[in-house]
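Undergrad: Take a look at this one; I'll ask things after.
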Amino acid sequence: MAGGAFVSEGGGGGRSYEGGVTAFVIMTCIVAAMGGLLFGYDLGISGGVTSMEEFLTKFFPQVESQMKKAKHDTAYCKFDNQMLQLFTSSLYLAALVASFMASVITRKHGRKVSMFIGGLAFLIGALFNAFAVNVSMLIIGRLLLGVGVGFANQSTPVYLSEMAPAKIRGALNIGFQMAITIGILVANLINYGTSKMAQHGWRVSLGLAAVPAVVMVIGSFILPDTPNSMLERGKNEEAKQMLKKIRGADNVDHEFQDLIDAVEAAKKVENPWKNIMESKYRPALIFCSAIPFFQQITGINVIMFYAPVLFKTLGFGDDAALMSAVITGVVNMLSTFVSIYAVDRYGRRLLFLEGGIQMFICQLLVGSFIGARFGTSGTGTLTPATADWILAFICVYVAGFAWSWGPLGWLVPSEICPLEIRPAGQAINVSVNMFFTFLIGQFFLTMLCHMKFGLFYFFASMVAIMTVFIYFLLPETKGVPIEEMGRVWKQHWFWKKYIPEDAIIGGHDDNNTN
């Protein structure tokens, strides 16, 4: 490409800049994406630990007792215990609060500082859990883990979106989701192994959460900060040199000027939380709220949190329940590669819509199989064939999520906010995600006890609603530079009424279309 040239790209009217994909930016994004290991490891570890007999005997003897003595005459209510659910869900309540603190630190001190705080809090929380002697220590550890997750999830997707060139931003950003799936799979494998230990297997499972935390802490020292963040803090020359380095080009004037324009606009914003409520930011506000809500209401964390518990509820043995969780973890990780391949080739909308249809069908089928075997009484049994079918459809469901709502739930909110509201937008994204993750974690086992197999129909109906929402209201953002999202909203049939002309930056583009 000739020096200084830029061309229009499909998928929303944005343009690409000079420079290509460098080994430096790929390595940087890989290290940063390890922040997803924090989230993924915890998602995978808690369900396996809460199904371990030694753990239940020590901390939740009433649950272990009701399982052994079969006090409940329904399989649906076998694990229904609020304190047990609080062990899982408390992390996400802390993450919700931490995400708001992280947004301020991310803006004032850079993305790296937030990533460091996240890793350190997660490390301390892992040690609390590994050496816990009572439920209070467990909950304190989980709250510290939540602070780590809140900071990491607020800063890492923003960091990835700002470092990556627009044409591969989707693939590199999905590295965060890939790290989450790797963390889930590793946690499932560790749970399967530690369940064989005579003693303290649960301590090993919880303590090994320190490993991704150490990676995050070390990575935060190694990584450079983003040009966007440097400009926000007045380091213009350093920002330009970093932009040249990550783009592998000497002439980055057009992109650098757009970044400067965005930073100047951001400096005029004294309160991003107030400004994000303005009408011109309405699309970003809606999607930063709706996408994480819908992501959680798919029911995916029913599988991620409680896979071993769910499979034991349905009559799988201890080994079979843990191995089934490993299988879903493998499917989750491998399916994420589909998204990495497809997101910048076929766009975000196609993956959202296909994944939604796939999840809807699978939720209906799983609910129907469970209803046919257990009915409303919950006193039936699973045949091996039925168990295999349920596991198969859960795997297809997980695959649909893993190449659509899983990675895109983090990617799209991180790429649609202009710089002046980006920390606030990402904080909303993370906090809404964490709030509904908390609700699912805290009340799923109770909902299963009361709604029985109908719970899967409930999740299916939510998937149908969110798929229609995406079809009508989300424009394609493939190949659109972050600072040019105003053009995309301005061209959309519904959102254009909220976007004034002066909200579109980059006036030196001759290829603007209406």
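Note: Cβ is positioned from N, Cα and C throughout, glycine not excepted.
Original residues fill every noted site, and no substitution is shown.
Per Swiss-Prot, the features are:
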- PHE39 to Ala: Reduces affinity for glucose 8-fold (MUTAGEN)
- LEU43 to Ala: Reduces affinity for glucose 150-fold and turns STP10 into a low affinity transporter (MUTAGEN)
- CYS77 to Ala: Increases sensitivity to alkaline pH and can only function fully at acidic pH (pH < 5) (MUTAGEN)
- GLU162 to Gln: Abolishes glucose transport activity; when associated with N-344 (MUTAGEN)
- GLN177 to Ala: Reduces affinity for glucose 37-fold (MUTAGEN)
- GLN177, GLN295, GLN296, ASN301, ASN332, TRP410: beta-D-glucose binding site (BINDING)
- ILE184 to Ala: Reduces affinity for glucose 3-fold (MUTAGEN)
- ASP344 to Asn: Abolishes glucose transport activity; when associated with Q-162 (MUTAGEN)
- CYS449 to Ala: Increases sensitivity to alkaline pH and can only function fully at acidic pH (pH < 5) (MUTAGEN)
Undergrad: Need one number for the beta-D-glucose-binding residues GLN177, GLN295, GLN296, ASN301, ASN332, TRP410: the maximum pairwise CA distance in Å, whole number please.
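TA: Farthest Cα pair among residues binding beta-D-glucose: 16 Å.
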Undergrad: Any same-chain residues 6+ apart from ILE184 (mutagenesis position) with CB under 8 Å of its CB? Would you list them in sequence order, or say none?
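TA: Non-local contacts for ILE184 (mutagenesis position): GLY40, TYR41, LEU43, GLY44, MET304, GLY329, ASN332, MET333.
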Undergrad: Among the binding-site residues listed here (GLN295, GLN296, ASN301, TRP410), which has the Cα closest to the Cα of CYS77 (mutagenesis position)?
TA: ASN301
Undergrad: What does DSSP say about GLN177 (mutagenesis position): helix, strand or coil?
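TA: Where GLN177 (mutagenesis position) sits, the three-state DSSP reduction gives helix.
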Undergrad: Of the recorded positions listed here (GLN177, GLN295, CYS449), which is spatially closest to GLU162 (mutagenesis position) when Cα positions are compared?
TA: GLN177
Undergrad: With a radius of 8 angstroms around the mean position of the C-beta atoms of GLN177, GLN295, GLN296, ASN301, ASN332, TRP410, what other residues of the same chain does the beta-D-glucose site pick up?
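TA: Neighbours within 8 Å of the Cβ centroid, excluding GLN177, GLN295, GLN296, ASN301, ASN332, TRP410: ILE180, ILE300, MET304, PHE401, TRP405, GLY406, GLY409, ASN433.
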Undergrad: How many Å separate the Cα atoms of TRP410 (beta-D-glucose binding site) and GLN177 (mutagenesis position)?
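TA: Just about 8 Å between their Cα atoms.
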Undergrad: Using C-alpha atoms only, work out the spacing between GLN177 (mutagenesis position) and GLN296 (beta-D-glucose binding site) and round it to an integer in Å.
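TA: Cα to Cα, GLN177 (mutagenesis position) and GLN296 (beta-D-glucose binding site) are separated by 15 Å.
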Undergrad: Which site among LEU43, CYS77, CYS449 has the most other CB atoms no more than 10 Å from its CB, taking these as mutagenesis positions?
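TA: Within the set of mutagenesis positions, the most crowded position is LEU43.
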Undergrad: Would you mind listing, in sequence order, the residues at least six apart from GLN295 (beta-D-glucose binding site) in the same chain with a Cβ closer than 8 Å to its Cβ?
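TA: When sequence neighbours closer than 6 are ignored, GLN295 (beta-D-glucose binding site) has TRP405, GLY406, GLY409, ASN433 within Cβ distance under 8 Å.
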Undergrad: Quick one: of the recorded positions GLN296, ASN301, CYS449, which has its CA closest to the CA of PHE39 (mutagenesis position)?
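TA: Comparing Cα positions, the candidate nearest PHE39 (mutagenesis position) turns out to be ASN301.
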Undergrad: Non-local Cβ contacts of ASP344 (mutagenesis position) (under 8 Å, 6 or more apart, same chain)?
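TA: Correct list: LYS167, ILE168, ARG169, GLY170, ALA171, LYS478, GLY479.
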Undergrad: My understanding is the cutoff is Cβ-Cβ under 8 Å with a sequence separation of 6 or more in the same chain; which residues meet that for GLN296 (beta-D-glucose binding site)?
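TA: In sequence order, ASN433, PHE436, THR437, LEU439, ILE440 meet the Cβ cut-off.
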Undergrad: Enter the number of other CB atoms within 10 angstroms of the CB of PHE39 (mutagenesis position).
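TA: Its Cβ shell of radius 10 Å holds 30 other Cβ atoms.
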Undergrad: Could you state the whole-number distance in Å separating the C-alpha atoms of ASN301 (beta-D-glucose binding site) and CYS449 (mutagenesis position)?
TA: 17
